[in-house]
Structures are given as C-alpha cells and as structure tokens.
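Since the structure comes first, as structure tokens, the remarks are kept for the end.
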Amino acid sequence: MRRAGAACSAMDRLRLLLLLILGVSSGGAKETCSTGLYTHSGECCKACNLGEGVAQPCGANQTVCEPCLDNVTFSDVVSATEPCKPCTECLGLQSMSAPCVEADDAVCRCAYGYYQDEETGHCEACSVCEVGSGLVFSCQDKQNTVCEECPEGTYSDEANHVDPCLPCTVCEDTERQLRECTPWADAECEEIPGRWIPRSTPPEGSDSTAPSTQEPEVPPEQDLVPSTVADMVTTVMGSSQPVVTRGTTDNLIPVYCSILAAVVVGLVAYIAFKRWNSCKQNKQGANSRPVNQTPPPEGEKLHSDSGISVDSQSLHDQQTHTQTASGQALKGDGNLYSSLPLTKREEVEKLLNGDTWRHLAGELGYQPEHIDSFTHEACPVRALLASWGAQDSATLDALLAALRRIQRADIVESLCSESTATSPV
C-alpha cells in the first residue's frame, strides 16, 4: 500500500511539473509578441510596415494591411491598429517644401517674405529692418527677421529684410572725405588733384646746392606724362641752379606724336582730295549727258591710283543700318515683357515658385476669380505671364515694380543683371 501511494504521489508531482513548464513556455511566447495583440486563436497579431495602413484589424483573422496612396494618404508608424492618414494640404500663403509620400507627410512652409507664427500657426509678413538698422538673423520658417542698429563703422541706407549693416567706405590717401559715415548713409570721398611729391627740406644756413625742396603745384587740368626713366638732377659747376635732364622716353614722345599727327593729316588730305576729284568728275559727266538720261547710281565706285575702291553708297547704307540697329537695341520694344528672351522668361517662371505668383497676379491688377482660373492650367505661372504679357501696359518696369512690392528682390536682381549684360555699349 505504501509503495502504491508513493507511486501516485510521484505521478502527481510529475504532472504538476509538466503543467508548470507548459505555462511558462506559453507565457514566454506571449511576451515576445511585439504588438501585444492576439487573435481569438491566440496567434500574435502582425503589424503593418511604414507606408502601409491597417485595412482590417486582427480578431477572428490575422491583420490585413493595405499600401497608402502617394500624395493622398501616408503612414509613418509601424502599427497593428493605425490606418493610413490623409496628407496635409498647404493652403493660403504656404508652399510645399517636401511632398507627401507613402511613409511621410507633406512639409509646408510659408512663402518667401513670410514666416510661421508659433502661437497662431499662420503665415505673417517678415519684419523690415529700417534705415540705420541691418539684418542679424534672416526671416525663414518659424523665425522672424532679427535686426540691429548699425554700430560705429557700418551703415544701412535701405529698408529691407535681407541686407546686414555694410562697412563704411574708407577714403584713400589720394582722396579727401566730403561726408562722414553715419548709420544711415555711407561716407563720400573725392579724388584730390595730382601734385608733385615734396622733397625733404635742407637745414637753414647750409651751403647745399640741392634744388628747391618744394616742386611747383601742377594745375589739375594739365596731364602729367610719367617718365619710365628716373629724372636726373645735376648741378652745373660754379652755379647754384640745378640742371634737370629727362629720360630718353620723354624725349621720344614728342617725336612719336609729331610723326603720328603728320600721318593723320596726310591721310585726311589724301581722302579729301580723292573725294573732291570724284565729285568734280561726276559733275562733268552729268553736264555732258542728255537731260532725260537716267543719272548714274550713287553707289558708283571711286577708283584711286593706289588701287583702293570705295563704294560711297554701300558705306552710306551700312552707316544708316548700323545707326538704326543701335537705336533699336537701345530703345528695345518699349521695354515690353514680351521682348525678353525665352530663356529669361522661363527663368522668371521657375523663380515664381509656390504661391508667390498669386501675390504677383494681385499686384498686376488681376481679381481673385481670375487668379483662380489660372490654377486650372498645366502651368499657372506661365498662363499668368502670358495673359499679362499680351497687354499693352505689360512693360518690364511694371513687372519689376510689382516684384519689389512682394519682396522678390532676387528676381529683380536677376532681370537687371541680365539686362545690363546684354545692353549695347
């Protein structure tokens, strides 16, 4: 009996030990479930990856995931319960700096010249540094413009939100200062007329036969011809007056100038003589022809003994064409926007990113309903500029003024630098 009881007790202990082992293994399996959720059958619910949302949560069945739609929905977490979330829309004065993709939401930022107020979340216009103050921190994202009063030695003569205080101009040794530098205006310098450099003065009472210590002042309107060879100052024996001899280059300059002048005068006289002789022959030929005979063309060539042929009519037409072309190049098409090169207009379209073109349209006189109609076009900026460019008042000056009013000085500088680079001299 005792042996049977002992055997039963051992069996009970073995069963209890097996139950404990199974319980521990079952609890450990549940602890390794990353989601902490289980199906009705005890299976760990799986999580949806980044870019996927839960279409059907687990319960009777396992979790069902679906991919998020680009530019429509996104999911930036790994979850067994979160569905795809709708993308954020950039509205009003906001522009998109990063698009909405499957795993990341869109990132919006305020348009150029605006920043996001942290308290209201709205886009506010950047503060302008007044005259006498300069930029310390630029206006961007959630940071408004930070200005400072220009310290000594710097100035700012323009109110904007992009330029810091500039260092004052320091006049050179050959200049004199007309106006001091102030926090709101730069210093103004003027060239001093050229003078001879004074030499050291010998002590009084000395018997030195050196020349005068101060060279005479040369009037500013007279040009001084620099010498490449140093002036040599000698003293004639028995005389206190110095003898100044110039270098060889100074002696040759008048000779070269005389030869050049003689060549120019001779060439002008030769051309004048040939023209006078040609006119005389033309008059004699015209008198010998009948009255009803057609006069000779103005383009008749004039031959000289040297073999040089001059076509007076061609020269006249060429000069007239050159003057006309120069006048048109200087005058342009009345500075119309449509006269800009295609590449320059495309550059303006690229710079008008985000919703900046809406503000430009308002400055150009378009109503809100007309501005909204441009959004239906494939490229609203190009449609706006094409519509405005067709008007008679669509001048480049009007466009530059509108760009300055919306604080787009970068586009103004681009247009002005291009116009300067291509303008005729």
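Glycine residues also receive a Cβ, built from the backbone N, Cα and C atoms like all the rest.
This is the original sequence, none of the listed changes applied.
Model, not experiment: these values are computed from the prediction.
Here Swiss-Prot flags 354-419 as domain 'Death', drawing on sequence analysis.
Looking at Swiss-Prot, you'll find the mutagenesis Asn61 to Asp noted as follows: Loss of a glycosylation site. Residues near Asn61 (mutagenesis position) in space but far in sequence (CB under 8 A, at least 6 apart, same chain), listed by position: Thr39.
Cβ environment of Cys257 (mutagenesis position): no same-chain residue six or more positions apart lies under 8 Å away. In the three-state DSSP scheme, Cys257 (mutagenesis position) is classed as helix. For Cys257 to Ile, Swiss-Prot lists a mutagenesis experiment annotated as follows: No effect on dimerization. Loss of dimerization; when associated with I-266.
According to Swiss-Prot, the mutagenesis experiment Cys257 to Ala carries the following note: Alters mode of dimerization, but does not abolish dimerization.
Residues near Ala262 (mutagenesis position) in space but far in sequence (CB under 8 A, at least 6 apart, same chain): none are found. In Swiss-Prot, a mutagenesis experiment is listed as Ala262 to Ile, annotated with the note No effect on dimerization.
Quoting Swiss-Prot on the mutagenesis of Gly266 to Ile: No effect on dimerization. Loss of dimerization; when associated with I-257. Around Gly266 (mutagenesis position), taking its Cβ as the centre, 10 other Cβ atoms fall within 10 Å, counting all chains.
The residues of the domain 'Death' (354-419), classed with DSSP into helix (H, G, I), strand (E, B) and coil, number 46 helix, 1 strand, 19 coil.
Per-residue pLDDT, averaged along the domain 'Death' (354-419), amounts to 86 for this model.
A coil conformation is recorded for Asn61 (mutagenesis position) in the three-state DSSP classification, outside any helix or strand.
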